[in-house]
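Participant: First, the structure itself, so that you have it in front of you.
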Amino acid sequence: MVQRWLYSTNAKDIAVLYFMLAIFSGMAGTAMSLIIRLELAAPGSQYLHGNSQLFNVLVVGHAVLMIFFLVMPALIGGFGNQKRYESNNNNNQVMENKEYNLKLNYDKLGPYLAGLIEGDGTITVQNSSSMKKSKYRPLIVVVFKLEDLELANYLCNLTKCGKVYKKINRNYVLWTIHDLKGVYTLLNIINGYMRTPKYEAFVRGAEFMNNYINSTTITHNKLKNMDNIKIKPLDTSDIGSNAWLAGMTDADGNFSINLMNGKNRSSRAMPYYCLELRQNYQKNSNNNNINFSYFYIMSAIATYFNVNLYSRERNLNLLVSTNNTYKTYYSYKVMVANTYKNIKVMEYFNKYSLLSSKHLDFLDWSKLVILINNEGQSMKTNGSWELGMNLRKDYNKTRTTFTWSHLKNTYLENK
């Protein structure tokens, strides 16, 4: 019972202890106040027999108890985190983490979340050699388009980790996991399913958690339900063996429809799948800039779909003061445009569904792929060209129709 309360890391348990201290201190302070009032109310009858020192002790003790052991623990201890949270997030809307009775399918959730985090997520871990006085815990943040708020809430509810922040006047939302339990849970879920150089950040996060758990006897007792994370190697299994590519595509992939009106050849509607990632993952370590290449994972994806891997170079104008400063970005790109190879893309994403709003684009995209595969390119009524034109009216960036029925009973949940 003693260990239950003294070693608890639950915020509600800690708040209850603060309230208990405040109540006990309030009772003691009230008793002192009563003695002081009796002493002052009867000048001719000295209850303390003229002991001025004892009277002064009671006055000072009453003030200390009521201010530092009643008011501060009750208000700051019991409500401090809530007040600070509200004041620091005036520009954010925090979405409720509703409690759903969902069971996780780790074999599918792990790869999907790994792909999602390796695409649009970050795992931030302070360097152990940092000279900063303030040490902070690992932080996991996943960025979603504003249209994918439903997915962010779904994953937050499913894993019971973190909170979803909707930024005011921004076109994105953030799923942020900062508490120890949440970070520990998510690192365990994606352990063994990472495929890109971001694995390096995962390892640092897992090592931080292991070192923190074993740092002191008190910490170890507090976190006795948390075992050390047994760090697994990079996942080198076949791309089609799990949902990793679905998570990565929800982050950085897209399904496009091009309408090609050529002069020397007939007009065509061209559906294609594209995934583009930067070429290198950079990490500053002891003033040494270490590069890790994305070539191997992108080559594996290209091989899976039997297409070529392309290298792309782009110059971005940084607009520094009045001078045009350019920064060159290098990326690898996988593009599947062949009709028969698009069928394999369909087979994969029918098995491991996308969960973002891109799922709706994929369904429309699939209609065009199936029509072209069955009937070929056609400018006729109800042909591929007409279908492509109609689909593009509510598609990708122009989409205004969103449904989320595909988030009910997903393959990420046990069945």
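Here the Cβ of each residue, glycine as well, is placed from N, Cα and C on the backbone.
So Swiss-Prot says this about it:
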VARIANT   Phe55 to Tyr  In strain: Capensis / YB4237
VARIANT   Val60 to Ala  In strain: Capensis / YB4237
VARIANT   Val71 to Trp  In strain: Capensis / YB4237
Participant: Tally every other Cβ atom lying within 10 Å of the Cβ atom of Val60 (variant position).
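Facilitator: Taking every protein chain into account, the count is 11.
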Participant: For the variant positions Phe55, Val71, which Cβ has the most other Cβ atoms within 10 Å, all shown protein chains included?
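Facilitator: Within the set of variant positions, the most crowded position is Phe55.
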Participant: I need the CA-to-CA distance for Val71 (variant position) versus Val60 (variant position), whole Å please.
Facilitator: 16
